[in-house]
Structure formats: structure tokens, C-alpha cells
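Colleague: Please see the structure below; I have some questions.
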Amino acid sequence: MTIKVGINGFGRIGRIVFRAAQKRSDIEIVAINDLLDADYMAYMLKYDSTHGRFDGTVEVKDGHLIVNGKKIRVTAERDPANLKWDEVGVDVVAEATGLFLTDETARKHITAGAKKVVMTGPSKDNTPMFVKGANFDKYAGQDIVSNASCTTNCLAPLAKVINDNFGIIEGLMTTVHATTATQKTVDGPSHKDWRGGRGASQNIIPSSTGAAKAVGKVLPELNGKLTGMAFRVPTPNVSVVDLTVRLEKAATYEQIKAAVKAAAEGEMKGVLGYTEDDVVSTDFNGEVCTSVFDAKAGIALNDNFVKLVSWYDNETGYSNKVLDLIAHISK
């Protein structure tokens, strides 16, 4: 059975989710809601400065998109309750506006006829968060869920492997994170985050992130053991997690590498990757794994204190896992 999906919000993640869905036979995008008009929507789908041209045909007819010959309903509703998802048979909504991240607000999609909702960002209430490679097995039929953040999707699978094999006493995470749409091209007002208002292309900007603490929500055994921060850097895409942990069980760096490699080739294949190549950030543009362990970049001070490095395409990897979560909750 094909899962029919509606996308609310056609920004970076909305568009990359759409692109990724074109490569799957189990998911069909049937509707998009955004305040953009259809012609501009088609243009932004066709051309992408980071990921290149859309691989397929995109046309506009009678105010709707025709992609690879299939009609996709286009609406421009501010209130999700008015979206009439049932008219196009939507099973799951990908909530990608960043605006409806509580059960109460996301539930408007259910009111409008959708069966389930996946938030493409960390929830702002107790809506459960699910990360592939960490806690998909804990899904218990909830109709509204969150796919957490791109950084949590990188950190959680790695942290799980390390904790399951060696035990984590405590840890600090830094993500060196590519620029995102909320940042400014030149210095501008940002009342809640003064540093965040500085020019994105000119600065390395320290920032807060809830990604490490969120790992404690998807992996309760790590609750209170991890926290972290971010540096926003002047690159358009691909980020990297630096996880420094104290281990319960002593392990050489070679043993850690072996454990991660085994997981990447086994139960976490497609989520966790492993490389011993001399890679840099652009090598991961378009990477669908949400966490690729860089064996050469990590270091150990001793057998109980290590720094581990893992790469992620914060757009492509995350968007593919949004689709995996949609498929998982539709079983």
C-alpha cells in the first residue's frame, strides 16, 4: 500500500522531503500547503543551490503542481484546520513549517482529515520523539510524533552504540553546524539570540542546541548524561558532531572503531555509516545516513576518555529519516 503524504511548509526540509520521496515506491506526496504560489513553488523545487537540479519534470497546471506527470494539490492556508487533507486521502502530514510543534497545534491536521502527523523538528511539548537507529521500536501507535532534530539524529545512533558496548558515564557534544535559514546574511536584529543575528557568512557563531539533551528523551538510559552546544559556521550544508565521553568500561580506540563499524554494517545499516577515508564536509552532501563515523578524526586520551566525530548532511539525511518515520508509523 502506498502511503499518501501531505507536506505543510515547503522550505528547506519540506522540499528535500519531497525530493527524497520521489525515490521511494512506498510513499506518494499528494498535497503541499505553503503560502508560496504554485509557480514559485515549482521554481524552488526545480533549482537548488545545494543539491542541484530536480531529477524529473515539474510543471504548473490550474494552480497545482504536476511532478513527473502526477498532480499534487497546492493550497495556501495559514490555519492547518482548514486543509481538508481527507479530500486527497492524506494518511500522514509532514509538518515542516516549524510553527506547529505541539500536540495541540499539530492536531489541527488530524481535525482536517489526516490520520497521523510527523513534526520535522523537535517537539516543544511532550510529543514523543523518534530517531531511527535509537528508539523506533518504542513507537506505540501515537498519531502525532516528532522526528527530533538533524543533530539528535546524528548523535543518538552513535551514543547508543557507545553506551550499549562500553557505557557512557557522561559526555559533552559540540556540533559544528552549517548555516540555516534562520540566520542573517549580514548583521541584523535577533532579539532572543544576539550572536545569532550576526552575519552568517562572516562569522563562527556559538549557539545553543537542545540536541544532546534530547538524546535523553529518545534514549532514557542517557537522560542527564549528555549536554552540548553548537558553532554555526559559514558553509551551506553538512554538519559534524564532536562527542566527548567518559566510558564506564575501558576500551581502546580500535575497539570503539570496531564496535561502530559492526553496527554500521549490521543493525544500523542505512542510519550509521563508517569511514576511514580522509574526508571533508562536502564529501557528505547528499548523504542519506544520518551519522557517518569518521574513524580517523576521533582521538582517545586514555581507555576511558574519548572524542568521537560523526558527519551528517543536516538536510538530506534528516529528510530521508522523516520518510522512514512516516513509513514506520504507517505499518
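Every residue gets a Cβ built from N, Cα and C, even glycine.
As listed in Swiss-Prot for this protein:
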BINDING   ARG12, ILE13, ASP34, ARG78, THR120, ASN314  NAD(+) binding site
VARIANT   TYR43 to Ile  In strain: ECOR 70
BINDING   SER149, CYS150, THR151, THR180, THR209, GLY210, ARG232  D-glyceraldehyde 3-phosphate binding site
ACT_SITE  CYS150  active site, nucleophile
MUTAGEN   HIS177 to Asn  Reduces activity about 50-fold
VARIANT   GLY266 to Asp  In strain: E830587
VARIANT   GLU267 to Ala  In strain: E2666-74
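Quick one: where do these features end up spatially?
Modeller: The Cβ of ARG78 (NAD(+) binding site) lies under 8 Å from the Cβ of LEU35, each on the same chain and at least six residues away in sequence.
Taking a C-beta cut-off of under 8 angstroms and a sequence separation of 6 or more, TYR43 (variant position) has no same-chain neighbours.
In this view, CYS150 (D-glyceraldehyde 3-phosphate binding site) is surrounded by 28 other Cβ atoms within 10 Å of its Cβ, with every protein chain counted.
Secondary structure at CYS150 (D-glyceraldehyde 3-phosphate binding site), as computed by DSSP, is helix.
In the three-state DSSP assignment, the secondary structure recorded for HIS177 (mutagenesis position) is strand. Neighbour count (other Cβ atoms within 10 Å of the Cβ, all protein chains): 23 for HIS177 (mutagenesis position).
Using a 10 Å radius centred on the Cβ of GLY266 (variant position) and all shown protein chains, the other Cβ atoms total 9.
Remark: GLU267 (variant position) has no non-local neighbours by Cβ distance under 8 Å and separation of at least 6 in sequence.
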Colleague: With Cβ-Cβ distance below 8 Å and at least 6 positions apart along the chain, what are the contacts of GLY210 (D-glyceraldehyde 3-phosphate binding site)? List them in sequence order.
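Modeller: Result: PRO122, SER149.
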Colleague: Given that the record lists SER149, CYS150, THR151, THR180, THR209, GLY210, ARG232 as binding D-glyceraldehyde 3-phosphate, what is the largest C-alpha to C-alpha distance among them, in Å?
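Modeller: Max Cα-Cα spread across the D-glyceraldehyde 3-phosphate binders: 16 Å.
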Colleague: Considering Cα atoms only, can you say which of HIS177, GLY266, ASN314 is the nearest neighbour of ARG232 (D-glyceraldehyde 3-phosphate binding site) among these recorded positions?
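Modeller: Going through HIS177, GLY266, ASN314 one by one, the closest to ARG232 (D-glyceraldehyde 3-phosphate binding site) is HIS177.
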Colleague: Going by Cα-Cα distance, which of the recorded positions (CYS150, THR151, HIS177, THR180, THR209) sits nearest to ARG12 (NAD(+) binding site)?
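Modeller: Considering only the listed recorded positions, the nearest one is THR180.
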Colleague: Sorted by position, what residues of the same chain at least six away from ILE13 (NAD(+) binding site) have a C-beta under 8 A from it?
Modeller: ALA96, THR120, GLY121, GLU315, TYR318, SER319, VAL322
